[in-house]
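Pulled from Swiss-Prot, these are the features on record:
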ACT_SITE  D773  active site, proton acceptor
BINDING   I654, G655, H656, G657, A658, S659, S660, T661, V662, K676  ATP binding site
DOMAIN    648-918  domain 'Protein kinase'
MUTAGEN   M282 to I  In er-103; compact inflorescence with short siliques, but normal leaves
MUTAGEN   G489 to D  In er-117; compact inflorescence with short siliques and pedicels, and susceptibility to P.cucumerina
MUTAGEN   D831 to N  In er-114; compact inflorescence with short siliques and pedicels, and susceptibility to P.cucumerina
VARIANT   V886 to M  In strain: cv. Mt-0
Amino acid sequence: MALFRDIVLLGFLFCLSLVATVTSEEGATLLEIKKSFKDVNNVLYDWTTSPSSDYCVWRGVSCENVTFNVVALNLSDLNLDGEISPAIGDLKSLLSIDLRGNRLSGQIPDEIGDCSSLQNLDLSFNELSGDIPFSISKLKQLEQLILKNNQLIGPIPSTLSQIPNLKILDLAQNKLSGEIPRLIYWNEVLQYLGLRGNNLVGNISPDLCQLTGLWYFDVRNNSLTGSIPETIGNCTAFQVLDLSYNQLTGEIPFDIGFLQVATLSLQGNQLSGKIPSVIGLMQALAVLDLSGNLLSGSIPPILGNLTFTEKLYLHSNKLTGSIPPELGNMSKLHYLELNDNHLTGHIPPELGKLTDLFDLNVANNDLEGPIPDHLSSCTNLNSLNVHGNKFSGTIPRAFQKLESMTYLNLSSNNIKGPIPVELSRIGNLDTLDLSNNKINGIIPSSLGDLEHLLKMNLSRNHITGVVPGDFGNLRSIMEIDLSNNDISGPIPEELNQLQNIILLRLENNNLTGNVGSLANCLSLTVLNVSHNNLVGDIPKNNNFSRFSPDSFIGNPGLCGSWLNSPCHDSRRTVRVSISRAAILGIAIGGLVILLMVLIAACRPHNPPPFLDGSLDKPVTYSTPKLVILHMNMALHVYEDIMRMTENLSEKYIIGHGASSTVYKCVLKNCKPVAIKRLYSHNPQSMKQFETELEMLSSIKHRNLVSLQAYSLSHLGSLLFYDYLENGSLWDLLHGPTKKKTLDWDTRLKIAYGAAQGLAYLHHDCSPRIIHRDVKSSNILLDKDLEARLTDFGIAKSLCVSKSHTSTYVMGTIGYIDPEYARTSRLTEKSDVYSYGIVLLELLTRRKAVDDESNLHHLIMSKTGNNEVMEMADPDITSTCKDLGVVKKVFQLALLCTKRQPNDRPTMHQVTRVLGSFMLSEQPPAATDTSATLAGSCYVDEYANLKTPHSVNCSSMSASDAQLFLRFGQVISQNSE
């Protein structure tokens, strides 16, 4: 008995020693893996060799309860750099490896194929390169292989078909080439195949439908050719079929109607022929997108049977015939886009039954007849575009019922009659375009009640009467075009209240009076009042000097400073007889003035505070106080600043904007500062403004410009900032130095720095701060071309208790969030939109708004034919080694500028994506762990595998890890 007990004890001790040996080896393996990482934020601080350290409690490590073998390694979204160590193959018991959302580079090690128990491998959203190793095919237990959003090259290994349990294969957004291996189509358990955004060629194999369990098939944005297989109707398990943005030709096969997919995306190919009527039998369709092809014939009336379809995109084809009235039966329809075809006939009144319709676009067709009153029953209609047709009749007065409408474009038709007063009751309208019609009568003064209006175009009509003074109430307006009408009378004085207006076109009318009422419109950049009957002097102050003579020609009585202007004509000498009484009055007045001068000379002299930058205009206000916030400004007083800048003389001006002028001042210590003089002399709440400035003075970040001092006065407020010698990003891109080559690495560094500064304001300040005016001119550059945001938080700090919104300041045209017009609120996502426009500027070296073109609209117009990369600045293509990264930054910019704020990423997410693009030899500066995502916001987009019938395609874009997942999808969903 004792002998048996001893044997058992020895066996137990042996097992313990064996377990201790194994566990010791696994801990050493983990430390070996750590050596290959560059732990920027020291997130793996607990991975140490300390004797008391238990690797099973290390961050991201999970162990089996009995053997203590490592079974899961989850290091996702930790900002890890470096490579994946070959030592990972020594962890034989691993069931799951999740390294997604880092900045890992190098190749996937062949040794990963030694993890024989592995079921889940997710290396997505990194910078991994090289081929997909064939050794992965040895992982016979593997169920999920997710390698999307890397830089993998080469063909897809056909040996992946040898993994018997593989359910998810996601290789999207890489640089894979070659054809799709036909053997993959014979994997009966495969449920999800994501291959979008690669360089795959060849045809779509008829064997596709051998994948009897496949519900998600996505090959969007490749270079696939040939036709859609005739047998496609046999793929009865499909829920999502996306073949868009390839080079597919031929007709849409009849058998496609046997599919029961929720999403059918065929847009952006070269498909021809007619739309098969059998598509009208696909009752499960939620999204049908056939746009951007060569489809002809008429729209099948049977599509009206699709009562569960929410989005119908047939635009940019060659469709003819009329719009079927049966479309009015699609009761769930939200988006109906039929624009850019050859449709004829009328808009059927049956469309008025679509009470959930959000967007109706029939622009650029040959439609005629009146615009039906029945559309006023579409009470949720947000956007109506009928531009470029042959519509006649009058503007329906019933449109006043469309209270949700923000965009109304009736331009370039044959519409007659007056502008109905009822339009002024569409309170949320931000764009009203009635141009190029035959509208007559006067402009209703009640249009001045449209407080959210951003753009109004009534040009090229037969409008008479005057410009309503009520237009002065359009405080949000940015563009007004009344040109080429018969408008008379003066330019109303009330227009000087339009502090946000950028464009004003009044040419070719019969206006009289002068242009002095526009002198205070400081943000005005496009002005044309030519060919009217205006008289008087053109103002020389403020911003009128920027306008060319062409803006004023054709006004014989208008006096300007250009050649041949009446100002330069020889003027007749006018003889005036002066009475003795007048001479006596002048003499007495002169004596009084002389007496006042003598009294003033006897008083103690103090340096006068500035007024309009003049040295000879003393005023009676007391000297303002200079509040010092930085040691750089120590020992300075207000009088010092006035003396050093000669009372803010014009010769010290280094820039100006819509609300301020910026001066350069060299301090006593020979260090320069930038002085921003605000135009507003009477802040509504000086005390509140001072409180905000005190708060802003505490904000310090390497990518933010520091506030060094301030001076508040009813004469005008001064803000003192760091002076940055390289000026603004706008100067670098569009200013006198724009001929200078700007390489890709520098652009990426600037984009990353600006994003870090904005992310700090949004996520690390308490209370959080909305910038409200993100634009290239508010991104300054230091001597190393490091980006630093300026002008942040001046208006109002973000109030967390009020839904993080504020309406105090509007942004700049071209950069402003379109959602602002509907809500009158700016949020963090408004800053994200503006930042996206800045990214587009960096990528194209084009201005956000240039003359009458809009950069975002221009980019969007190039997306349908995959021509976006053609917009890239040539300096990028000549200095960037990997144009795939440029394409991804385009994707990121389009994500930032999505119309719906909830679809945009956060600035933390933006910084993480841009950080992943930075060159490994020049890593970005480390950020605090608080500046990274506190926890993974990743939403498992494959979670519907067990219940494929419940797939919700829209939810797939909600994942934090999908910030730049699908180039084509970003384009198609970024509707204007």
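Each residue, glycine too, has its Cβ placed from N, Cα and C.
Its Cβ placed at the centre, V662 (ATP binding site) has 19 other Cβ atoms within 10 Å. D831 (mutagenesis position) falls within a helix when secondary structure is assigned with DSSP. Sequence-distant neighbours of I654 (ATP binding site) (same chain, six or more apart, CB under 8 Å from its CB) are V662, Y663, K664, A674, G727, listed in sequence order.
Taking all protein chains in view, 28 other C-beta atoms sit within 10 angstroms of the C-beta of D831 (mutagenesis position). Across the residues of the domain 'Protein kinase' (648-918), the predicted structure has a mean pLDDT of 80.
Of the recorded residues, H656 (ATP binding site) and D831 (mutagenesis position) place their C-alpha atoms 22 Å from one another. Taking Cβ-Cβ distances under 8 Å and a sequence separation of 6 or more, the neighbours of G489 (mutagenesis position) in its chain are G465, V466, V467, L511, T512, G513. Checking each of the recorded positions M282, S660, D773, V886 against D831 (mutagenesis position) by C-alpha distance, the shortest gap belongs to D773.
M282 (mutagenesis position) sits 39 Å from V886 (variant position), taking the Cα positions as reference. According to its DSSP assignment, V886 (variant position) is helical. According to its DSSP assignment, I654 (ATP binding site) is in a strand. Summarising the environment of V886 (variant position), the number of other Cβ atoms within 10 Å of its Cβ, over all protein chains shown, is 21. In the three-state DSSP scheme, V662 (ATP binding site) is classed as strand.
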